[in-house]
Amino acid sequence: MTNLRKTHPLMKIVNSSFIDLPAPSNISSWWNFGSLLGVCLIIQILTGLFLAMHYTSDTMTAFSSVTHICRDVNYGWLIRYLHANGASMFFICLFLHVGRGLYYGSYMYLETWNIGVLLLFAVMATAFMGYVLPWGQMSFWGATVITNLLSALPYIGSDLVEWIWGGFSVDKATLTRFFAFHFILPFIIAALAGVHLLFLHETGSNNPSGLCSDADKIPFHPYYTIKDILGVLLLILALTSLVLFSPDLLGDPDNYTLANPLNTPPHIKPEWYFLFAYAILRSIPNKLGGVLALVLSILVLAVVPFLHTSKQRSMMFRPFSQCLFWILVADLLTLTWIGGQPVEHPFIIIGQLASILYFLLILVIMPITSLFENNLLKW
């Protein structure tokens, strides 16, 4: 008798994706982050669902409804902090996942990579709108500053901003629609992740060497299911440690103050995972230029496959490119630090230099270095 998992219409899909999937025998722990992102998404959807049962998206009651969740709902504080810090874990996994793709040349799978870039935008949009919902000072002013950037667009800018706000400022209409979008977007992300996997399974996984691994495949289960479970346990350990020991470590104290349109906080800044893009935005004195740089800081990832000049796919055997990759990582950490600093000397010039270096590395220096490495190997 044929195995049910290979014949049943539904089980067949699961089987070909997670059980009998042929996987390269040498993929390292850097390939764990896909499954970790899936777990993060499930955690966020579940905790978000329970939060939505008690949350009210009205400017008069939003802040107190979050307080009510933390004080009066059974384990409400736990659900709230799991959701808030789960977002941080989500972004840590995302950045490591993208970094892995850049290092090992996974971007050569064009469809998978481009859907990944789209997913990154969708997750960032979701996180931004989620940050507005508690209706604290940083929620309100963050929403005001970031949505106001759209007014830099020629002709349609100011109309577009008022259309998004649903009025002449960030108010009840804005909060209500942000809540609606924040609720629906994770399901769109889940669907996109399904398409991401679909395209990945068309080609099969890349591996650290960047070479074709068709001659040496092993079944996904039990080898990589066990490996993924270990990764998930470590993720849950990190998340629960953060939630139970230092839940406010990554938050902003200003968000424990009720939103007040008449009182501007001294330093308006987004959550830590947006600080690198925020630093790039601030480093350009022109409003429209800043907005373009902000969008391009993420969109530049879509151009990376077309700038691949090396004869080798992975950076595993390319020491010069490796060096530049780690300079890029250091540059992004510098930008993250600068994004959280006030706009004053010497932070302004450091931010501008780091922003220029970021784009130069990706668009110019790395492709030229790859050509140089080809010549070194007489290819």
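Any Cβ shown, glycine's included, is placed from N, Cα and C.
Substituted residues are absent from this model; it holds the original ones throughout.
Neighbour density for H83 (heme b b562 binding site): within 10 A of its CB lie 21 other CB atoms from the protein chains shown. Positions annotated as heme b b562 binding site by Swiss-Prot: H83, H182.
The Cβ of H97 (heme b b566 binding site) lies under 8 Å from the Cβ of F33, G34, L37, each of these being in the same chain and 6 or more residues away along the sequence. The feature heme b b566 binding site is assigned by Swiss-Prot to H97, H196, with similarity to another entry given as support.
Around H201 (ubiquinone binding site), the same-chain residues six or more apart in sequence whose CB sits under 8 Å from its CB are S16, S17, L21, listed in sequence order. Residues or ranges marked as ubiquinone binding site by Swiss-Prot: H201.
In the three-state DSSP reading, V98 (variant position) counts as helix. In sequence order, G116, L120, L301 constitute the residues six or more apart from V98 (variant position) in its chain with CB-CB distances below 8 Å. One entry in Swiss-Prot concerns the natural variant V98 to I. Its note says: In strain: Isolate 94sak1.
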Inter-residue Cα distance where the pair is H83 (heme b b562 binding site) and H196 (heme b b566 binding site), in Å: 24
CB within-chain contacts under 8 A for H182 (heme b b562 binding site), separation at least 6: G48, T126, M129, G130, L133
Number of other Cβ atoms within 10 Å of the Cβ of H196 (heme b b566 binding site) across all protein chains: 21
Secondary structure at H201 (ubiquinone binding site), reduced by DSSP to three states: helix
